[in-house]
Structure formats: structure tokens, C-alpha cells
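Novice: I'd like to ask some things about the structure below.
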Amino acid sequence: MDQLSDSYALYNQPVVIDNGSGIIKAGFSGEERPKALEYCLVGNTKYDKVMLEGLQGDTFIGNNAQKLRGLLKLRYPIKHGVVEDWDSMELIWSYVLNEVLQLQNIGEHPLLITEAPMNPLKNREQMAQVLFETFDVSALYVSNPAVLSLYASGRTTGCVVDCGEGYCSTVPIYDGFALPASMMRMDIGGADITEQLQFQLRKSAGVSLFSSSEREIVRTMKEKVCYLAKNIKKEEEKYLQGTQDLISTFKLPDGRCIEVGNDRYRAPEILFSPQIIGLGYDGLSDMCMQSIWKVDLDLRKPLLSSIILSGGTTTLKGFGDRMLWDLEALTKGTSKIKIIAPSERKYTTWIGGSILTGLSTFQRLWTKKSDWLEDSTRVYSNLM
């Protein structure tokens, strides 16, 4: 594949997009943090307008839709890491690129974008087609988010545990080489915790918050009060004994306050015990161990001592402690296990993309639009 010229790379700063199910992060190569942090949602007004003044338009995108959620019916284009609503996805990309990043011509910039590991090839094909044809990007690279998170950590070896809004994955990488046969994924993430909390609140507190706008309220509640218990059985015993520090109060937008008790740790427990919601996955700790056990025997020790957390869901209180507790139990104390939890792990995927696209050695990896036009099938297989 032809390299982009040095002048091309110099005068056309690459754009980096971490295309998350919950929040889309976007910005320019070489910068320390993303310039755009927008909720990945689109909202349409659900009421008839009766006055000329007030809000203009009937479609709102990203953070604007989040702010006006009470007036809107919200749509989430990405479900479990897969784009299901391409029209809404295009609206979000257009808004982020043109309005937030204020790009005059996206076609003059190479674009790195993330895609969940083990996604259907059809999703990547559609993504490439939309970005090349609709947005006219000049060059494209589609990356595994876990690989970028490892770049951001400054390491070349580690098992990346990436948990976002739509899915969780475990990706072992050794000395810069991804080990695809050992990658694992489960389609449970932060959105499922939010949904579980919705059901539990109705059952335990009689609070019904099920509209698309109310779902965002519950998402905020999850982020503020939920946590992972290190030992779920002991936590249940403490709760039954009436321990008051396990109860948290959350204020709803209408001023009502509700007490959240054992739902605080029961809702996120689905990550580690998916059978709670009737799914057959083994749980995140088991999945991490299975990924590492799939690699060659000689590679396991350095992977166990470099387990890197990435994604917004890993910022739940107690997440790292729970992973360590479970993995030490699974290895029966025979291996040294180290959990690495970067303080900015919500953004480490984007930061890794910013670093990667700035390397001179990366320039040969871009897929140019001319290559895609010549042989799109071959190019799809290169967008990894």
C-alpha cells in the first residue's frame, strides 16, 4: 500500500475518534486530551411546539440532546459496540467534525476511528463506505480500542480489560503483538448496568424511570452511587445487618430524594455474574483468566502482572479491587497479579490513538481512499 507523503502528514493533522457506545471522544493527533466529548445519542422533540419563541429545530445531538432530554425521545445509534442506526451515527459524526472540531473540510484529514473487537465485518464495511463516500475522508485506519489503550499506558505487553457502555473485552498483547485467538468479549456493559438498576429501583423503591430521558437520570445515578463489592456474599450479610453506610441518597431532578441500598452493588454485579440477567457468559474475571490461559505458557506471567483497565465502566468504585480479588482467587495465589488503573482511563483509548497517529512509522498504515476505490474488499480486511 502506498505511503502518504511526508508533506501530507505534516500539513493535514489526523483526526482521532474513539467511537464509544456511550460517549464519542474526538480530537486531533498529538494533543493530550480529546477536544470533543459528546454523548452518543440523537433526540427528537416528543411534544408539539405551541409558541414561536424557544428552541429552534426538532433534532438535537450529543450533549445538547442530553441537556434537553426531558423534551426529547432519545436514540442510541450504537448497541453493544455495533452501529445499528447509521442515519443517527452520521448525524453525530457530522456534528462532532463540523461543529465541535470546526473542520472546514474533513476530506483533507486522515481519520483514525475505533471499532469494537470481534465486530461483524459488515459493520466495518459500512463504516468505511460512509466515511469514504459521505465524509470524503482521504485516508482511514480502524483500530482495536484495547491496542490504543496499551499505547497510552506506555507498555508493549499487557492484558487490556476494556469495559465501556456497550461491551467488555479482554485483549492480551505481548511485545506489541495482539494475540487474536485469545481475545474474548461479552456484550454486557454500562448500559446493561443502567437497565438493571432501572428494574431494581422499580422493585425495591417503587420508582419507575423507564422513558429514554429518565434512562439518562438512572445512568447518572449509577455513576454516582453504584460500586463493585469485593465479596458479594459478605456485602449482602452487612446489608442484612442494617449497616447504614451501604445506603446512599440520590436527588432526582424534580427534588425528590430516594434511598438506594443493595441496588448499589447488585446492579453492577452483572458484569461478574451475568447469569443474574439470564446470560451465559462466564463473567469478567473468568473471561480475563481464560484469555490469558489461551496464550502460550511462557507468556502468561507477564500478562498477569500487567492487567490494564480501560473504559468508563471500569471507573465504577471498587472495580479494580474486585478484579484483583477474583483473579487471586482463580490463581489460588500462585501468580503475581497487578491491576493497572490509569487515572484517565475514560480517555486512554483516544490518547493512544493520538500517540499512534503521530508516529512516523504509522504513516504507511493508512488506507487511502484511492486504494478503497480500487479494491474495497481487500481494504476492508486491512482495516484492523
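Backbone N, Cα and C define each Cβ position, glycine as well.
Computed from a predicted structure; not experimentally measured.
Annotations for this protein, taken from Swiss-Prot, read as follows:
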type	residues	note
MUTAGEN	ASP2 to Ala	Temperature-sensitive; when associated with A-6
MUTAGEN	LYS73 to Ala	Reduces spindle formation; when associated with A-75
MUTAGEN	ARG75 to Ala	Reduces spindle formation; when associated with A-73
MUTAGEN	ARG185 to Ala	Temperature-sensitive. Strongly reduces interaction with JNM1; when associated with A-187
MUTAGEN	ASP296 to Ala	Reduces nuclear migration in mitosis; when associated with A-294 and A-298
MUTAGEN	ASP298 to Ala	Reduces nuclear migration in mitosis; when associated with A-294 and A-296
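Can you walk me through where each of these features ends up in the structure?
Specialist: Under the DSSP three-state reduction, LYS73 (mutagenesis position) is assigned to strand.
Long-range neighbours of ARG75 (mutagenesis position) (same chain, six or more residues apart, CB within less than 8 Å of its CB): LEU41, VAL42, GLY43, ASN44, ASP85, SER88, SER212.
The C-beta environment of ARG185 (mutagenesis position), restricted to residues of the same chain at least 6 apart in sequence and closer than 8 Å, consists of ALA116, PRO117, MET118, TYR167, CYS168, SER169, THR170.
Under DSSP, ASP296 (mutagenesis position) is assigned to coil, being neither helix nor strand in the three-state scheme.
Just so you know, the Cβ of ASP298 (mutagenesis position) picks up 8 other Cβ atoms within 10 Å once every protein chain is counted.
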Novice: Any idea which of the mutagenesis positions LYS73, ASP296 has the thinnest Cβ neighbourhood at 10 Å?
Specialist: ASP296
Novice: Compute the C-alpha separation of LYS73 (mutagenesis position) from ASP298 (mutagenesis position), stating it in Å without decimals.
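Specialist: If we compare the Cα positions of LYS73 (mutagenesis position) and ASP298 (mutagenesis position), the gap is 53 Å.
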